[in-house]
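*Asks:* Have a look at the structure that comes next, please.
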Amino acid sequence: MNNQCKTIAHVLRVNNGQELHVWETPPKENVPFKNNTILIASGFARRMDHFAGLAEYLSENGFHVFRYDSLHHVGLSSGSIDEFTMTTGKNSLCTVYHWLQTKGTQNIGLIAASLSARVAYEVISDLELSFLITAVGVVNLRDTLEKALGFDYLSLPIDELPNDLDFEGHKLGSEVFVRDCFEHHWDTLDSTLDKVANTSVPLIAFTANNDDWVKQEEVYDMLAHIRTGHCKLYSLLGSSHDLGENLVVLRNFYQSVTKAAIAMDGGSLEIDVDFIEPDFEQLTIATVNERRLKAEIESRTPEMA
């Protein structure tokens, strides 16, 4: 087995010299190439290397895959997470999407998890996507934040907010994040419904039956508001909001999303399709190689140390 790292690193210069890091995983040789290129938007507090396994599954099945780390987030891109806002997440996604277009990439399918799914719903009618796949996607940001943080901080006046919000062990700058939520209408379920109602982009949403942060009935509600009806919901049985909580859950996530991508690449919402599964050694090699690549990039960038 070839142990060489296949991941290709790119750096986009944005916002007066800030760096937005993008990784590319070409499709495997000797498999039929798919019609669409896949762009993966990682969930909150997840780096793009956390999705090495999913990229490997998709690549094994003929997809060209790109991932990125948002600005002001965990990972390789510029900025610190205490300045992260939902609008920053949106701008990062759109920057990578438009960069792919300038490279001549015409058919782009987006896969977005957790908080990044809310960003995807925001832009679904603005970007010319072939399809959208979301996993444990946030539809009611205020409710999810209350579940995750243990308190509805968005109910407080700005001057009564704590300095930071501890979200999955990371310190969000409370004032900048909350102001952005209200100023750009990220916070409510209704704001999500308004954004998706008129989309013509085919959508598959995966919920997790043990997810305490996202209500499945609200995801149903969102899909019911899509006027074309070109959407479908599937459940990841046995999973919580943490798709990497154990290897069984993680494998089910990889398999399900890969099958959804194959189906949607062929114009279908039915994910009962054949697919190629990479072996465990292959996944391990890809993961180790990407950790080395990440460490090498960080060692060349003093501010990341």
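Every residue, even glycine, has its Cβ placed from backbone N, Cα and C.
Keep in mind that what you see is a predicted model, and the values were worked out from it rather than measured.
In case it's useful when we look at the structure, here is the feature table from Swiss-Prot:
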ACT_SITE  Ser114  active site, charge relay system
ACT_SITE  Asp211  active site, charge relay system
ACT_SITE  His241  active site, charge relay system
VARIANT   Gly75 to Glu  In mutant M17
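How buried are the listed features, and what sits near them?
*Replies:* Within its own chain, Ser114 (active site, charge relay system) has Gly43, Phe44, Arg46, Ala135, Val136, Gly137, Val138, His241 as residues 6 or more apart in sequence whose C-beta sits under 8 angstroms from its own.
Annotation for Asp211 (active site, charge relay system): same-chain Cβ neighbours under 8 Å, separated by at least 6 residues, are Val136, Ser239, Ser240, His241.
Look at Gly75 (variant position): DSSP puts it in coil.
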*Asks:* Count the other Cβ atoms sitting within 10 Å of the Cβ of His241 (active site, charge relay system), across every protein chain shown.
*Replies:* 21
*Asks:* Cβ distance under 8 Å to Gly75 (variant position), same chain, sequence separation 6 or more: which residues?
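*Replies:* Gly75 (variant position) has long-range Cβ partners His21, Ser42, Arg47, Met48, Asp49, Asp69.
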